[in-house]
Structures are given as structure tokens and as C-alpha cells.
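Asker: Just passing along the structure, written as C-alpha cells.
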Amino acid sequence: MFSSTYLLAIIALAVSSVFAAGPTAVPLGTAGNYAILASAGVSTVPQSVITGAVGLSPAAATFLTGFSLTMSSTGTFSTSTQVTGQLTAADYGTPTPSILTTAIGDMGTAYVNAATRSGPNFLEIYTGALGGKILPPGLYKWTSPVGASADFTIIGTSTDTWIFQIAGTLGLAAGKKIILAGGAQAKNIVWVVAGAVSIEAGAKFEGVILAKTAVTLKTGSSLNGRILSQTAVALQKATVVQK
């Protein structure tokens, strides 16, 4: 009987030989400079660990909650023991507000770019139940909620791309993970989600989330990629690493 590692190697070879490299990458613009970017608020239940910058606009710094912020001497950014990088908000000193306005605009543009791509390679595949599945490069589209109650694999090379268009909600069950195989990289995986996103306790998520609404990472969960939300991001002792 073949091992799972051997089978994944065979699938990786098939992907590189048969499937296209995936859709054209989504241009994030200056929104890509942030591990977390949101419009309405970013909250944490300490201790969370964020590697990268956190930006908030048009909401003010009072909506950066749970971080115990320390303002810089310039008044243009703050720091937190939970964040490796700067935190900025719309009411900070010049030029921060204009930088954030541009980033928020770029986030909206990226969302539209990803959400309106046509001609999906995979339409309503697995009816949105991704647990146990293997996903090659391509453009995926669902008009319903998408979730995983078991681990699943995203497989492809380091230059391949994925766009997952989701009209409903997105969820990853507690303790489950997305496995990257064949060299696939989180920075090349885009989840464009119209509904709420919930990464349950202890789950491990991979990719860039472009969210129309709220994103929640529950206790002990982690994300490699970025969270770009048009409303709010809530972390509960979670880890976010910008990729």
C-alpha cells in the first residue's frame, strides 16, 4: 500500500504536468503591507502574537482593543508587546491617515478584483465541504458556505496561485489545519469571502483573507498570510504571521 507522502508526490507531479499555474495574482497594492488591515476595529484577547503591521481606518485607535498600546514619540504609530511591527489608526499623526486611506482603498480594489473573476475552474466543488480534499491551483467559486471539519491539502508549486470565491461564510473547525504541499505558498492563496470568517480554536489556516465582513480567530488558532477585512478582526490568543 502506498504511503500518503508518496501519493502526494504523485499528485504534485500531476498538478505540475496537467493543471495551469492558476489565475493571475490578485494585486493587493499597499494593503499587502499589513498582516492585519481593517476598517471598523481590531481586537485581541491577550496574549496574541502578530508578526507584521496592523492598520485601522477609518476607525480611530480606540478601536484597537486589548493591545495595551504605547504611542511613538512622533505620534504616527504605536507599538504593542503582542505585535512585531507598527500599529496605526486613522487618528494618528500625519502622514499616517493618508497612508491608511490608500491602503483601505487598495483593499477594496483587491476584493473586487478577486470576487469578480469569471470562468472558474472549479464551481461548487464538494458543495463547499473541503475536509479531506486535495485542491490544485485554480479559480474556485461557491455560492454557499464553505468549511472544513477535517484537515485538507492545497497542492502546487511555489509559483502557483489559488483564488477561492465564497459568497457565504468560511469556517475551519477546531484543531483542523490546511496543509500546503508541493511547495505551495500562503501568499499565493487568496480567500475572498462575502460572509463571516471563523477559524476555530487550535485550527491552522493558510492564505490571504479578503473579507467583506468580520474575521474571528479563536483561542490557539493561527494564520499564515494576511487578514484584510472591510469590517472588524477579532483575535483570541491567536497567532498571525504575515506572508
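Heads up, the Cβ atoms here are built off N, Cα and C, so glycines get one too.
Heads up, this one's the original sequence, none of the swaps are in it.
From a predicted model like this one, the values you see are computed outputs, not experimental measurements.
So Swiss-Prot lists these for the protein:
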type	residues	note
MUTAGEN	A40 to T	Has 46% thermal hysteresis (TH) activity of that of the wild-type. Has 25% thermal hysteresis (TH) activity of that of the wild-type; when associated with S-232
MUTAGEN	P145 to S	Has 58% thermal hysteresis (TH) activity of that of the wild-type
MUTAGEN	A167 to D	Has 63% thermal hysteresis (TH) activity of that of the wild-type
MUTAGEN	G171 to D	Has 81% thermal hysteresis (TH) activity of that of the wild-type
MUTAGEN	L172 to V	Has 66% thermal hysteresis (TH) activity of that of the wild-type
MUTAGEN	S198 to N	Has 63% thermal hysteresis (TH) activity of that of the wild-type
MUTAGEN	A232 to S	Has 32% thermal hysteresis (TH) activity of that of the wild-type. Has 25% thermal hysteresis (TH) activity of that of the wild-type; when associated with T-40
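Provide an account of the burial state, proximal residues and distances for the features listed.
Answerer: Residues near A40 (mutagenesis position) in space but far in sequence (CB under 8 A, at least 6 apart, same chain), listed by position: A59, F63, T231, A232. In the three-state DSSP scheme, A40 (mutagenesis position) is classed as coil.
A sphere of 10 angstroms centred on the C-beta of P145 (mutagenesis position) encloses 17 other C-beta atoms. In this structure, P145 (mutagenesis position) belongs to neither helix nor strand by DSSP; it is coil.
Under 8 Å, Cβ to Cβ, and six or more positions away along its own chain, A167 (mutagenesis position) finds W142, T143, S144, A194, G195.
Here the Cβ of G171 (mutagenesis position) has 21 other Cβ atoms within 10 Å, regardless of which shown protein chain they belong to.
In sequence order, G147, A148, I178, S198, I199, E200, A203, F205 are the residues near L172 (mutagenesis position), counting only same-chain partners six or more apart with C-beta under 8 A.
Its Cβ placed at the centre, S198 (mutagenesis position) has 19 other Cβ atoms within 10 Å.
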Asker: Round to a whole number and give the Cα-to-Cα distance in Å for the pair G171 (mutagenesis position) and P145 (mutagenesis position).
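Answerer: Cα-Cα distance, G171 (mutagenesis position) to P145 (mutagenesis position): 8 Å.
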